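Enquirer: Please read through the structure below; I'll follow up with questions.
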Amino acid sequence: MENILDLWNQALAQIEKKLSKPSFETWMKSTKAHSLQGDTLTITAPNEFARDWLESRYLHLIADTIYELTGEELSIKFVIPQNQDVEDFMPKPQVKKAVKEDTSDFPQNMLNPKYTFDTFVIGSGNRFAHAASLAVAEAPAKAYNPLFIYGGVGLGKTHLMHAIGHYVIDHNPSAKVVYLSSEKFTNEFINSIRDNKAVDFRNRYRNVDVLLIDDIQFLAGKEQTQEEFFHTFNTLHEESKQIVISSDRPPKEIPTLEDRLRSRFEWGLITDITPPDLETRIAILRKKAKAEGLDIPNEVMLYIANQIDSNIRELEGALIRVVAYSSLINKDINADLAAEALKDIIPSSKPKVITIKEIQRVVGQQFNIKLEDFKAKKRTKSVAFPRQIAMYLSREMTDSSLPKIGEEFGGRDHTTVIHAHEKISKLLADDEQLQQHVKEIKEQLK
């Protein structure tokens, strides 16, 4: 069969004729041919959402198109690239190789062209890690060696490591830069023993200028691999070569990691990355939208940033999902559409933040009184009773202190709040009508 890349490009050209432009641009354009093994053609999708959609909607179309081109019935399989942050639906630019082509005995690792210092969004949670990474890139083995970056999944550790690699190569094209995961290091080490090529393996990783090794926690419990990496580390460090390491936790918390490795990781600088704050999340979304030429309303970016606060990967994935959903149903992007698109991925356990003002608003609607009446000095039953219910609910449904609640009700004393809470609690024990009123108010608030 012809070259797999050529085949897939031909298939895409045919599929483009069969789909609407929005559907093709959204779902097909970002796919890549991965491999052909036996009668199974494997295609990469940018993320889980795209993979699931392709499998459910376009599997037969793709298989039929391949058959038309080759006369062969192939099974189609979709995968997501491993160790890669959320990608978008746009075609990827040519990747930059981390080493020059003429070094044939050197590992041909690739750096993600999107992971540069220019595309990294700086916030309070990553500012120090970014500064340290830039310092290392500007002066390899002279600033911090090793540089150890740790933090949760999808927070930008890999981005910074690739950015260091790009910067070094851009300023010194002859530099030998290698990026790999510790899992790949382990697998290659095992294969070198099996194939009796241990010397080749050592030469490959001990003759570099910059070694960027991701997810070092994977070495935990692997004694022989730790032994090999220990000597690799020593060789590079003694020859003033830069080492950058990432992990999901600090060295002292990696289980079954040899003390001698742990101590060496602590020779240089250890810095963490924490989840981005709201302002940083919004900035990340804006930069992503601008890079892809997307016009996303501010209210939508604020909504996504408020809902997704765990990591950058999920944040960008949510934006992709909203854009894709908008394209599919052919509607403009707004906050309501974003809520609909993300309803399946926003944690249902995430509690809504209920405020005293919101309680006053809902109680006011139930009893037909104005918001200002809650703070007024009126003592008529038509106002005082709803006010007491609102105080009761403020005590039950918010974390506000008694003085704070009193302040929100016209500067009343905290003893007034206590009295209101006790009174409504007693009435609720016997008054079914009041029970129903309070139940309805709580349901509206939730």
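Even glycines carry a Cβ here, placed using N, Cα and C.
Heads up, this one's the original sequence, none of the swaps are in it.
Taken from Swiss-Prot, the feature ATP binding site applies to Gly154, Leu155, Gly156, Lys157, Thr158. The Mg(2+) binding site annotation in Swiss-Prot covers Thr158, Asp214, Asp215. Annotation of the mutagenesis experiment Thr26 to Ala in Swiss-Prot: Lethal in vivo, loss of interaction with DnaD, protein enriched at oriC, does not recruit DnaD to oriC. Gly154 to Ser appears in Swiss-Prot as a published mutagenesis result, with the remark: Over initiates DNA replication, increased propensity to form oligomers in vivo. One entry in Swiss-Prot concerns the mutagenesis experiment His162 to Tyr. Its note says: Suppresses overexpression of YabA, partially able to form DnaA helices in the presence of YabA in vitro, decreased interaction with YabA in vitro. Over-initiates DNA replication, suppresses inhibition of DNA replication initiation caused by Soj 'V-12' overexpression. In Swiss-Prot, a published mutagenesis experiment is listed as Ala163 to Pro, annotated No longer interacts with itself, DnaD or YabA. For Asn187 to Ala, Swiss-Prot lists a mutagenesis experiment annotated as follows: Strong growth defect. According to Swiss-Prot, the mutagenesis experiment Glu279 to Gly carries the following note: No longer interacts with itself, DnaD or YabA. While the structure shown retains the original residue, Swiss-Prot records the mutagenesis experiment Glu314 to Lys with this note: Over-initiates DNA replication, suppresses inhibition of DNA replication initiation caused by Soj 'V-12' overexpression. Among the sequence features in Swiss-Prot, the mutagenesis site Ser326 to Leu is noted as follows: Over-initiates DNA replication, suppresses inhibition of DNA replication initiation caused by Soj 'V-12' overexpression. The note that Swiss-Prot attaches to the published mutagenesis Ala341 to Val is: Wild-type DNA replication initiation, does not interact with Soj, oligomerizes,suppresses inhibition of DNA replication initiation caused by Soj 'V-12' overexpression.
How buried are the listed features, and what sits near them?
Expert: Neighbour list (Leu155 (ATP binding site), Cβ cut-off 8 Å, at least 6 residues apart, same chain): Gly125, Asn126, Ile273, Thr274, Pro275, Pro276, Asn311, Ile312. According to DSSP, Leu155 (ATP binding site) is assigned to coil rather than to any helix or strand.
With a 10 A radius on its CB, Asp215 (Mg(2+) binding site) counts 20 other CB atoms from all the protein chains. DSSP assigns Asp215 (Mg(2+) binding site) to coil, not to a helix or a strand.
In three-state terms derived from DSSP, Thr26 (mutagenesis position) belongs to a helical segment.
The Cβ of Gly154 (mutagenesis position) has 19 neighbouring Cβ atoms from other residues within 10 Å, across all protein chains displayed.
Sequence-distant neighbours of His162 (mutagenesis position) (same chain, 6+ apart, CB under 8 A from its CB) are Leu111, Asn112, Tyr115, Thr116, Tyr179, Leu212.
In this structure, Ala163 (mutagenesis position) is part of a helix by DSSP. When other Cβ atoms within 10 Å of the Cβ of Ala163 (mutagenesis position) are tallied across all protein chains shown, the result is 24.
A helical conformation is recorded for Asn187 (mutagenesis position) in the three-state DSSP classification. Contacts of Asn187 (mutagenesis position) defined by a Cβ separation under 8 A and a same-chain sequence distance of 6+ are given as none.
Cβ-based neighbour count (10 Å, all protein chains) for Glu279 (mutagenesis position) stands at 11.
Secondary structure at Glu314 (mutagenesis position), taken from DSSP and collapsed to helix, strand or coil, is helix. Residue environment of Glu314 (mutagenesis position) contains 16 other Cβ atoms, counted within 10 Å of its Cβ in all protein chains.
In the shown protein chains, 21 other C-beta atoms lie within 10 A of the C-beta of Ser326 (mutagenesis position).
DSSP assigns Ala341 (mutagenesis position) to a helix in the three-state reduction. Within 10 Å of the C-beta atom of Ala341 (mutagenesis position) sit 25 other C-beta atoms, taking all shown protein chains into account.
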Enquirer: Provide the number of Cβ atoms within 10 Å of the Cβ of Gly156 (ATP binding site), excluding the reference atom itself.
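Expert: For Gly156 (ATP binding site), the count of other Cβ atoms within 10 Å is 28.
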Enquirer: Pull out the recorded positions from the set Lys157, Thr158, Ala341 whose C-alpha sits within 10 Å of the C-alpha of Asp214 (Mg(2+) binding site).
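Expert: Checking Cα-Cα distances against Asp214 (Mg(2+) binding site), the recorded positions within 10 Å turn out to be Lys157, Thr158.
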Enquirer: Sequence order is fine: just name those recorded positions in Asp215, Glu314, Ala341 with a Cα within 10 angstroms of Thr158 (ATP binding site).
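Expert: Qualifying among Asp215, Glu314, Ala341: Asp215.
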Enquirer: What recorded positions in the list Gly154, Gly156, Ala163, Asp215, Glu314 lie within 10 angstroms of Thr26 (mutagenesis position), counting C-alpha atoms?
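Expert: Close recorded positions: none.
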Enquirer: Given the binding-site residues Gly156, Lys157, Asp215, find the one whose Cα is closest in space to the Cα of Ala341 (mutagenesis position).
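Expert: Checked the binding-site residues Gly156, Lys157, Asp215; minimum Cα distance to Ala341 (mutagenesis position) goes to Gly156.
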